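Working notes, beginning with the structure itself.
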Amino acid sequence: MAPPAGGAAAAASDLGSAAVLLAVHAAVRPLGAGPDAEAQLRRLQLSADPERPGRFRLELLGAGPGAVNLEWPLESVSYTIRGPTQHELQPPPGGPGTLSLHFLNPQEAQRWAVLVRGATVEGQNGSKSNSPPALGPEACPVSLPSPPEASTLKGPPPEADLPRSPGNLTEREELAGSLARAIAGGDEKGAAQVAAVLAQHRVALSVQLQEACFPPGPIRLQVTLEDAASAASAASSAHVALQVHPHCTVAALQEQVFSELGFPPAVQRWVIGRCLCVPERSLASYGVRQDGDPAFLYLLSAPREAPATGPSPQHPQKMDGELGRLFPPSLGLPPGPQPAASSLPSPLQPSWSCPSCTFINAPDRPGCEMCSTQRPCTWDPLAAAST
């Protein structure tokens, strides 16, 4: 079968004999393509031509085994620098057309541009040495003549020379780091291109703010605890101070309370800044920023009918009346009144439970004291008092 016009199929054995001077990764897409065109991560490679001493060739390698790769003599392409990370590559006629190259790292882009310029100058001088050209201190635009030579198609390189794919763990980490740097540096276009590559390969990411974005810690969080079992008595509340970091999540705070005070996360309901907290959000997102910021912890009661197997040993259920037994007197928790055996029980004050955070509210409150949820329309104070 005849090779493509203006070129020839390269033998796989020739690849191993070429001395690779530098290989870099860049997001490549046709220059004339629309803004919705997908950029493909490709490897640019500059190597010495073993058949032409003192000459070099530029290779554009695809990802994955069996991919068709392109290479051109360096003197046959036109290479232009448009910005710190934006370059253009114009192959000779018969090639894929002008390509836009976006590098993930400005230093890597500068090093590549300097090497291409040095190799171009050395090739034009007709040097007989295959030694790498000297790297200059800075990159300058490179624009080379374009003689009518077509690109050469060649088979896939050896397995050891394949470019890293985003399916590789190392490549994923590098791309994730590049995405973080692009966002931190305000490079919207670079961040979009790296994100597109990650999305094409469906890489699972967890995007979180760094601790430097949050207020400094630790700080003392003033926590008021309420026990649902005895919400009408003075012994139903206690006040404690917890050392926390604003960047910690509510879930981490729940585990801290379980470790220090013994209440499992399943019975904890946190209200901070008039909001019922969700485990995934940070404390700072609810306004926790400095010493003395308040928080409210509402402790649910365990079900009346416990299972036959008993509570889990890892997360034991909080039983009614446990708040007074778990807190030492140093926390300022007043002892509950001990009614005489002959005294009649006092009538319960009518109250209503918030449907959002389950806080027990006074009967005359139109909304929840903790989270401002409106009182249920179906609540009847007379019926509540009679029960």
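Think of each number as a place in line: the chain as shown, counted from 1.
Heads up, the Cβ atoms here are built off N, Cα and C, so glycines get one too.
So, quick note: what you're seeing has the original residues, none of the substitutions.
Neighbours of VAL114 (mutagenesis position), defined as other CB atoms within 10 A of its CB across all chains, total 20. The note that Swiss-Prot attaches to the published mutagenesis VAL114 to Asp is: Abolishes homodimerization.
The annotation domain 'Ubiquitin-like' is assigned in Swiss-Prot to 219-288. Per DSSP, the domain 'Ubiquitin-like' (219-288) is made up of 24 helix, 26 strand, 20 coil.
Among the mutagenesis entries in Swiss-Prot is ILE272 to Ala, noted as: Abolishes interaction with RNF31 and ability to mediate linear polyubiquitination.
Listed in Swiss-Prot is the mutagenesis experiment CYS354 to Ser, annotated as follows: Abolishes binding to ubiquitin without affecting interaction with RNF31; when associated with S-357. Non-local neighbourhood of CYS354 (mutagenesis position): ILE360, ASN361, CYS368, MET370, CYS371, THR373, each in the same chain, at least six residues away, with C-beta under 8 Å from its C-beta.
Quoted from Swiss-Prot, the note on the mutagenesis of CYS357 to Ser is: Abolishes binding to ubiquitin without affecting interaction with RNF31; when associated with S-354. Cβ neighbours of CYS357 (mutagenesis position) (same chain, under 8 Å, six or more residues apart in sequence): ARG269, VAL271, LEU276, TYR298, CYS368, MET370, CYS371, THR373.
Mapped onto three states, the DSSP output places CYS368 (mutagenesis position) in coil. Here the residue is the original one, while Swiss-Prot reports the published mutagenesis CYS368 to Ser with the comment Abolishes binding to ubiquitin without affecting interaction with RNF31; when associated with S-371.
Around the Cβ of CYS371 (mutagenesis position), a 10 Å sphere holds 20 further Cβ atoms from the protein chains shown. CYS371 to Ser appears in Swiss-Prot as a published mutagenesis result, with the remark: Abolishes binding to ubiquitin without affecting interaction with RNF31; when associated with S-368.
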*Could you tell me the C-alpha distance between ILE272 (mutagenesis position) and VAL114 (mutagenesis position) in angstrom, no decimals?*
56
